[in-house]
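What Swiss-Prot annotates here:
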- Ser445 to Ala: Abolishes phosphorylation by NUAK1 and interaction with 14-3-3; when associated with A-472 and A-910 (MUTAGEN)
- Ser472 to Ala: Abolishes phosphorylation by NUAK1 and interaction with 14-3-3; when associated with A-445 and A-910 (MUTAGEN)
- Ser473 to Ala: Abolishes binding to the POLO box domains of PLK1 (MUTAGEN)
- Ser910 to Ala: Abolishes phosphorylation by NUAK1 and interaction with 14-3-3; when associated with A-445 and A-472 (MUTAGEN)
- Leu1007 to Ala: Loss of binding to PRKG1; when associated with A-1014 (MUTAGEN)
- Leu1014 to Ala: Loss of binding to PRKG1; when associated with A-1007 (MUTAGEN)
- Leu1021 to Ala: Loss of binding to PRKG1; when associated with A-1028 (MUTAGEN)
- Leu1028 to Ala: Loss of binding to PRKG1; when associated with A-1021 (MUTAGEN)
Amino acid sequence: MKMADAKQKRNEQLKRWIGSETDLEPPVVKRQKTKVKFDDGAVFLAACSSGDTDEVLKLLHRGADINYANVDGLTALHQACIDDNVDMVKFLVENGANINQPDNEGWIPLHAAASCGYLDIAEFLIGQGAHVGAVNSEGDTPLDIAEEEAMEELLQNEVNRQGVDIEAARKEEERIMLRDARQWLNSGHINDVRHAKSGGTALHVAAAKGYTEVLKLLIQAGYDVNIKDYDGWTPLHAAAHWGKEEACRILVDNLCDMEMVNKVGQTAFDVADEDILGYLEELQKKQNLLHSEKRDKKSPLIESTANMDNNQSQKTFKNKETLIIEPEKNASRIESLEQEKVDEEEEGKKDESSCSSEEDEEDDSESEAETDKTKPLASVTNANTSSTQAAPVAVTTPTVSSGQATPTSPIKKFPTTATKISPKEEERKDESPATWRLGLRKTGSYGALAEITASKEGQKEKDTAGVTRSASSPRLSSSLDNKEKEKDSKGTRLAYVAPTIPRRLASTSDIEEKENRDSSSLRTSSSYTRRKWEDDLKKNSSVNEGSTYHKSCSFGRRQDDLISSSVPSTTSTPTVTSAAGLQKSLLSSTSTTTKITTGSSSAGTQSSTSNRLWAEDSTEKEKDSVPTAVTIPVAPTVVNAAASTTTLTTTTAGTVSSTTEVRERRRSYLTPVRDEESESQRKARSRQARQSRRSTQGVTLTDLQEAEKTIGRSRSTRTREQENEEKEKEEKEKQDKEKQEEKKESETSREDEYKQKYSRTYDETYQRYRPVSTSSSTTPSSSLSTMSSSLYASSQLNRPNSLVGITSAYSRGITKENEREGEKREEEKEGEDKSQPKSIRERRRPREKRRSTGVSFWTQDSDENEQEQQSDTEEGSNKKETQTDSISRYETSSTSAGDRYDSLLGRSGSYSYLEERKPYSSRLEKDDSTDFKKLYEQILAENEKLKAQLHDTNMELTDLKLQLEKATQRQERFADRSLLEMEKRERRALERRISEMEEELKMLPDLKADNQRLKDENGALIRVISKLSK
């Protein structure tokens, strides 16, 4: 039973075995070795790139093509040039490689060597006859591609030696195509040969490269406008892909099929450059109109004999027209090219002067296109379109291109077009916001125009030139103004507000623009302004209620002087209204304890808008003429005089005005606000700009650096000053009481005390950059000292962008003696000023050394000297030192507040203030002895010298920029080389990996043999088992 069961199982196993996969395997294994066969050319290129000359020679003997090119058109010689393999280059050239063979982009080996900067290869190739005037597909010669100076020099010398005309070389292809097209047209037979790889025709090349003359001639000769290359591309595909608008227009005018697709189903719209998609859509609409008109013409079934005759005559006329216009083309082709150059130059100029936004330009170009459409089209039309002129489209014969202008089409002038259309629409083509903003570049304005002035000016500008200037943008030069007027005559008005550029610290663009404005506009000189002021002083020796003073808009200097001179009493509570610097008036003048004659009061400080705009040629003058609002806090009565509003706030004793609010208000008139920067950033920027701003006329670089150092020191000491602030105030109160008692003794001692207090308050103000309002009693001395400090702070903030100071050259001689005295008095004053931090005194000295005008720093003894000098002058003695002092004092007190904006130059305001309070008669006596002409000549000479230095500095800066650019370019090239080295290393690593893989592949047959042996053994075992089972 057991044996029967075993046999049955074995039989079942055998049944399963028969027909199984293993049983179906043949008993003898077929061993077919599959080999990868490479193209001979690919093997040759690989051998060349590896540098194996023996292998290359074997392949050449076997019949390999030495000029074999890969898919990119690169030959072995190209690759050797790129790899910097000089030996292989020489080997290939010696073995007959074509030295001028181009790749798919038209690059010959010399292009590759020039691009990589391999001098030795380039020299060898040139020596072997490489063509230095060879042009690639983009019209670049090896000289254009060369980056390193040595390579450029080598190629340029070779071009000069061979006498190659580069421009002629660029146009060589177009010239040859024109010649062939004319031959085909004259012979009536087209002998074109398609490109071997792409199947492209002459029409494809002319369309892709924008050879419009060739394109017209080929179409005229009877070329099919819808001809396809091997990829199914039509000439319209090529023209659209390469963005050639004129070529697209010519093809569409000749009724090419715009819906044709290439082999991958793309229309011309799918492959078109983004820039001309809209233009293609417009052309399609135009073509649809033409087709519908043709259908309308063909609708009559019966044609009269007259129409037939017309058609016959039209055909003959077409032939005649061809004969007539053909020589015109030959003769005037050069003219057309010159005309195109002129057009491009005009476009460049228009780009510079363009100040409108892109939307405005579109509207502008559309309106122009409409006017152009209404002009009669003097082109010769076919019989089909001769009767329908109502539509603004004309179909021309193939000879004459349509004069139709569309909103986005830049149209060059061709000699065959009958209508002449201005290419103004091309402005938009290369235009970016950077280019059109250059037209109205905004200089860093240091004082914004008043709202009133800006609105009036804006209205005036709109009425005249159609351009709205921003408050700080310079007037355009006369040439730009003329262009704007020309635009207006065409019926276009362009509104533009210059972009708000943050204030910059004397950047090169500012300097250049200011120099331009200096040359294009006449300026009112400083001596003129001062003499005008001097005349006014003589006229107004008594109190003059309604007097107005003209002042040059280039120096915004009268603000503090006018305010200080119009304080008639020591206990007054003045409120100064400043309608953005256009109106200043003192509203209240209460009890008078000391009667001092002043030059003006109330309305005497008004300066009308017309006077403000007195020297309106220069925008810089406009800017400087607008002083910042002045804030005068007086002990019990705090007055915040912000722009255009007068605020009178009565507070109790001890109220301190909000200095932060004052500063906010003041800054709002100093810096034009940018939309994208936050309020805190804007404040910080404007404060920094005010502190270290320099003028274009009188500040030297050393002055600016010293000023910045001073500001740096003041910031470090600011925290300490705040800690000592309360102590200072207590000290001041005590001193105020003492001065009140001393005041009763004599006027002279009281004035001395004023000066002590004034100079101290002055220094504190300088340290804190904001007005200090004392909360003490309402004594005259406290109110005056507080007012003077606030005036000083406002003059700091109102630093105008004008002549920074009279020259440092002549002022140093005047002030040297006084400086020495000031340093001695510093030590004596230590006992008095113990409450003040040491940093104040330390900072006072460098400021004193930076003075630009002849006003000495105030000390008690020097003030006594001044009083002695003044009395000497009144008696009639004219000592030299007294004269110079009176000159400098007079300039300080009379020119205007801007002369004392010297927060950077460290001048004492108490000096000029007290000088204002003295009678006019004594000052006028001193004024008579001054020689303003000599001073003016000195200033002028110094300014010229500084301008020359500035110009030299600018030149050096531009040179440095050029060197920097060259250096960065070199670094980029070095980076490219390192990248190339990395690629080489990667390639070597990959080659090693390939060789390892090949070794493993060699082991593969052994493994297969082992596998087969095991299979055979398995089959044998199975057979043995099956026999045993039986």
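Any Cβ shown, glycine's included, is placed from N, Cα and C.
Keep in mind the model is a prediction, meaning the values are calculated, not measured.
Known features from Swiss-Prot, placed on the structure.
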residue : record               : Cβ contacts under 8 Å, 6 or more apart
Leu1007 : mutagenesis position : none
Leu1014 : mutagenesis position : none
Leu1021 : mutagenesis position : none
Leu1028 : mutagenesis position : none
